[in-house]
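**Student:** First the structure, which I've put down as structure tokens, then a few questions once you've had a look.
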Amino acid sequence: MAKHLFTSESVSEGHPDKIADQISDAVLDAILEQDPKARVACETYVKTGMVLVGGEITTSAWVDIEEITRNTVREIGYVHSDMGFDANSCAVLSAIGKQSPDINQGVDRADPLEQGAGDQGLMFGYATNETDVLMPAPITYAHRLVQRQAEVRKNGTLPWLRPDAKSQVTFQYDDGKIVGIDAVVLSTQHSEEIDQKSLQEAVMEEIIKPILPAEWLTSATKFFINPTGRFVIGGPMGDCGLTGRKIIVDTYGGMARHGGGAFSGKDPSKVDRSAAYAARYVAKNIVAAGLADRCEIQVSYAIGVAEPTSIMVETFGTEKVPSEQLTLLVREFFDLRPYGLIQMLDLLHPIYKETAAYGHFGREHFPWEKTDKAQLLRDAAGLK
């Protein structure tokens, strides 16, 4: 592959779909705090003046879903009716059932290690050495832009900003290496009083320049800041939001494949979530060990069965040891059975709400971002 462009996007915590994701994961965290063995599948729908929380939850815990919802919306920043959505006055509806006993009998086992997968499915994990966090650069910097938007909105640097925002970054590659940034898009909701020129200048100086490395920006880099000219109506007033609709933003920005399953609102018995985290952990440790420059892991499951139905390692020709050896190393050093990976990554804790905005991968404090097996893999592979 010679010269090419690659684009990834992200959305802020105030985007309607991300509001829904954060509410679903806030409910999950509140339940796990009381009942780590709970079964949770929590879906959220948001629209002007309304939040609907539904799903299947089996737990001994009691949580106040209305209070959790209002607090989450309040933390995001929707606290006044002039934003079209207000944590203090929106209606909160709840439609929660219990997990089907047919599913439950396939998951629970007397021996925890034999815990079956909560569903069939395929999951991918990915890592690349093109950034310090072993993530693709386009999605990494797209996330950082909208994180910065939230930071300068909340700390009062740009008080006319509102919670809804989107970013998009197009990188230039030459023979697989980054040579620059071709285009940057940043659209942010704002209050009525700010004019377009002032907004564009402030966004450039306070959001874009502090985040994007200067060596990747040239006179040819194109910037599109609120290109429609106005973004006052946003959030759930502009679009309805739904849990699980930003699965590419949540993962690798399109740089790696995706099995199709969303993450937010699901407890770790759901392999859609936990096995995708484990696959990232495996891929990141392989790259951190220097066994490959890029690595994609696929793992698949059958409902009610503990052992994965398949494990695949793809290194795109960048491997330093034979691919067959990599697969054997994965099977030796990583327990990818549902209970095994829950234990390996210590997933039965309320750690999920923070994952629900700005990406599930690439932030070092999450347990699946550890590289604690890199040296073991390197030694076992015989690399000096």
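For all residues, glycine too, the Cβ spot is worked out from N, Cα and C.
Don't expect the noted substitutions in this model, because it carries the original residues.
Pulled these features from Swiss-Prot for this protein:
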type	residues	note
BINDING	His15, Asp164, Ala165, Lys166, Arg230, Phe231, Asp239, Arg245, Lys246, Ala262, Lys266	ATP binding site
MUTAGEN	Asp17 to Asn or Ala	Loss of activity
BINDING	Asp17	Mg(2+) binding site
BINDING	Glu43	K(+) binding site
BINDING	Glu56, Gln99, Asp239, Lys270	L-methionine binding site
MUTAGEN	Cys90 to Ala or Ser	Decrease in the homotetramer formation capability. Enhanced thermal stability
MUTAGEN	Asp119 to Asn	Decrease of both AdoMet synthesis and AdoMet-activated tripolyphosphate hydrolysis
MUTAGEN	Asp239 to Asn	Decrease in AdoMet synthesis
MUTAGEN	Cys240 to Ala	Decrease in AdoMet synthesis
MUTAGEN	Arg245 to His or Leu	Loss of activity
MUTAGEN	Lys266 to Met	Unstable; trace activity
MUTAGEN	Lys270 to Met	Decrease in activity
**Student:** Sequence order is fine: just name those recorded positions in His15, Asp17, Glu43, Cys90, Ala165, Arg245 with a Cα within 10 angstroms of Glu56 (L-methionine binding site).
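**Tutor:** Candidates kept after distance check: Glu43.
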**Student:** Which of these binding-site residues is closest to Lys266 (mutagenesis position) if you go by CA atoms: His15, Ala165, Arg230, Lys246?
**Tutor:** Lys246
**Student:** Within a 10 Å radius of its Cβ, which of these recorded positions (Glu43, Asp119) has the fewest neighbouring Cβ atoms?
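**Tutor:** Comparing Cβ neighbour counts within 10 Å for the recorded positions Glu43, Asp119 gives Asp119.
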**Student:** To the nearest whole angstrom, state the Cα distance for the pair Asp239 (mutagenesis position) and His15 (ATP binding site).
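**Tutor:** Approximately 9 Å lies between the Cα of Asp239 (mutagenesis position) and that of His15 (ATP binding site).
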**Student:** Under a three-state reduction of DSSP output, how is Glu43 (K(+) binding site) classified: helix, strand, or coil?
**Tutor:** strand
**Student:** Quick one: what's DSSP say for Asp17 (mutagenesis position), helix, strand or coil?
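**Tutor:** In three-state terms, Asp17 (mutagenesis position) counts as helix.
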**Student:** Cα of Asp119 (mutagenesis position) to Cα of Lys270 (mutagenesis position): how many Å, rounded?
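**Tutor:** Their Cα atoms are separated by 7 Å.
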**Student:** Fill in the CA-CA distance, Cys240 (mutagenesis position) to Lys246 (ATP binding site), as an integer in Å.
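**Tutor:** Per the Cα atoms, Cys240 (mutagenesis position) and Lys246 (ATP binding site) stand 13 Å apart.
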**Student:** Work out how many Å separate Lys270 (mutagenesis position) and the residue listed as 'K(+) binding site' at their Cα atoms, rounded off.
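**Tutor:** Rounded to the nearest whole number, the Cα-Cα distance is 14 Å.
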**Student:** By a simple count, how many Cβ atoms lie within 10 Å of the Cβ of Lys246 (ATP binding site), its own Cβ left out?
**Tutor:** 25
**Student:** Return the count of C-beta atoms lying within 10 angstroms of the C-beta of His15 (ATP binding site), excluding that atom itself.
**Tutor:** 28
**Student:** Out of Glu43, Cys90, Arg230, Arg245, point to the one nearest Asp17 (mutagenesis position) in space (Cα versus Cα); all of them are recorded positions in the record.
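**Tutor:** Answer for the nearest of the recorded positions: Arg245.
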